[in-house]
Amino acid sequence: MTTRTESPTVVQLPPVYFPTALKVHPQIELMEERGLEWMARYGFCSDPVQATRVRDSRSAHFFGYLCPKADPDRLQAAVDWGYLMFAFDDVSSDGDSSALLDIAVRIVRTLEAPDANVLPSDNPYTAPIVDLATRVHRTCAPEHVRRLVDSHTKWLLGAAWECAVRQRPSINDYLSARVMYAGAEPTFTWFQLSEAVVVPEQEITSPRVRALTEMAGTVAAIDNDLYSHGKELWTRQSRSDLSGTGLDLPSCVALRDRIVARFFELRNEVLPTASPALARYLHNLTCALRGNFEWGLETERYSNPDGNHPGAVRTLGSVSNTPSAVGPPGIPSIDWWWR
């Protein structure tokens with residue numbers, strides 16, 4: 001339950017390392033208008049607080065920063081999914097793991113077979129999920145559909161783990177699971193669906209590309225922990241972010257800086273022999289690093305934590321041109337990225 005504090009919560013983040021600038025899709029406003037209309041059509045803007053929470057998620061900006069060159073018509077499904085899944089996250093984080101697992105299995109099956117009729121008819125998420133699944137099957141290659149199903153399976157399994165765990169995890173355990181329940185895998189799969197050409201299987205599943213995908217997802221997850229830290233302080237929630245494992249903010253930043261530095265090092269090794277489809281995927285992964293961070297600082301999802309208190313949280317961030325640390329961090333679940 002949200003508890004209001006007496007004054008705004010202000011968090012000053014240490015500078016974070018980014019060697020590239022933010023890139024912005026030129027048709028964000030169009031995608032936002034379409035996405036909000038889609039959410040309203042399915043009843044997710046029926047009261048002022050709910051409408052504010054939907055709008056404040058800024059899903060069009062999120063994907064517009066991550067995929068700045070995508071066809072806006074193909075990217076619209078990702079934008080709509082973002083609005084819906086941010087709303088889903090708001091309610092699923094408060095439920096029990098058994099209920100989450102049940103709905104997760106039904107969502108995954110619906111993505112596989114839109115006419116499966118396994119989602120409850122009275123669930124507000126059923127109709128929009130079926131709509132998204134139908135659109136994907138109609139417009140995307142079979143390889144894209146399978147990757148979307150697999151990535152949702154991984155994400156929802158991680159979300160169920162987050163809901164079920166009752167003890168403070170080690171850093172190693174936390175990083176292994178965080179990249180799953182942060183939703184990075186389905187987000188990056190939507191990158192692929194926004195392109196007509198499929199990244200060949202032998203490329204997308206190669207160890208080096210898998211490492212790049214995991215690195216981008218882990219940086220996004222850690223940065224989410226950073227820019228949502230003030231929200232958790234304001235709501236007086238237990239520490240479910242990386243700082244809950246015992247790391248202070250400078251140590252969290254040092255860890256993500258190591259990963260960002262390694263990402264660019266490995267990306268530059270992979271790009272010269274990448275197919276055009278893989279090169280575009282790696283471009284979007286690169287944009288995701290800076291785009292996710294800037295979106296997190298901007299979105300009212302974290303500055304207005306419950307939709308009723310605009311400006312309740314202020315998170316101040318800045319960017320550095322040099323990493324605060326480099327090299328493998330000595331964490332078994334991720335050290336393989338440096339090998």
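Numbers here mean position along the shown chain, with the first residue as 1.
Cβ from N, Cα, C; glycine included.
At each noted site, the model still has the original residue.
The model shown is predicted, which means the values in this text are computed figures rather than measured ones.
The Mg(2+) 1 binding site annotation in Swiss-Prot covers ASP89, ASP94 and is backed by similarity to another entry. In the three-state DSSP assignment, the secondary structure recorded for ASP89 (Mg(2+) 1 binding site) is helix.
Residues or ranges marked as Mg(2+) 2 binding site by Swiss-Prot: ASP94.
The annotation Mg(2+) 3 binding site is assigned in Swiss-Prot to ASN224, SER228, GLU232 on the grounds of similarity to another entry. Under the three-state DSSP scheme, ASN224 (Mg(2+) 3 binding site) falls in the helix class. Counting every protein chain shown, the Cβ of ASN224 (Mg(2+) 3 binding site) has 21 other Cβ atoms within 10 Å.
Look at PRO68 (mutagenesis position): DSSP puts it in coil. Here the residue is the original one, but Swiss-Prot notes a mutagenesis experiment at this spot, PRO68 to Ala: Loss of activity with both Mg(2+) and Mn(2+).
Quoted from Swiss-Prot, the note attached to the mutagenesis of LEU75 to Ala states: Retains 10% of activity with both Mg(2+) and Mn(2+). In sequence order, HIS25, MET31, PHE63, GLY64, CYS67, TRP190, SER194 make up the list of same-chain residues 6 or more apart from LEU75 (mutagenesis position) whose Cβ falls under 8 Å from its Cβ.
According to Swiss-Prot, the mutagenesis experiment ARG147 to Lys or Met carries the annotation: Loss of activity with both Mg(2+) and Mn(2+). Under DSSP, ARG147 (mutagenesis position) is assigned to a helix (H, G or I) in the three-state scheme. Non-local contacts of ARG147 (mutagenesis position) by the CB criterion (under 8 A, 6+ apart in sequence, same chain) comprise THR189, GLN192, ILE204.
Cβ contacts within 10 Å of GLU232 (Mg(2+) 3 binding site), excluding its own Cβ and spanning all protein chains shown: 21. In sequence order, GLY183 constitute the residues six or more apart from ASP89 (Mg(2+) 1 binding site) in its chain with CB-CB distances below 8 Å. Of the recorded residues, PRO68 (mutagenesis position) and GLU232 (Mg(2+) 3 binding site) place their C-alpha atoms 30 Å from one another.
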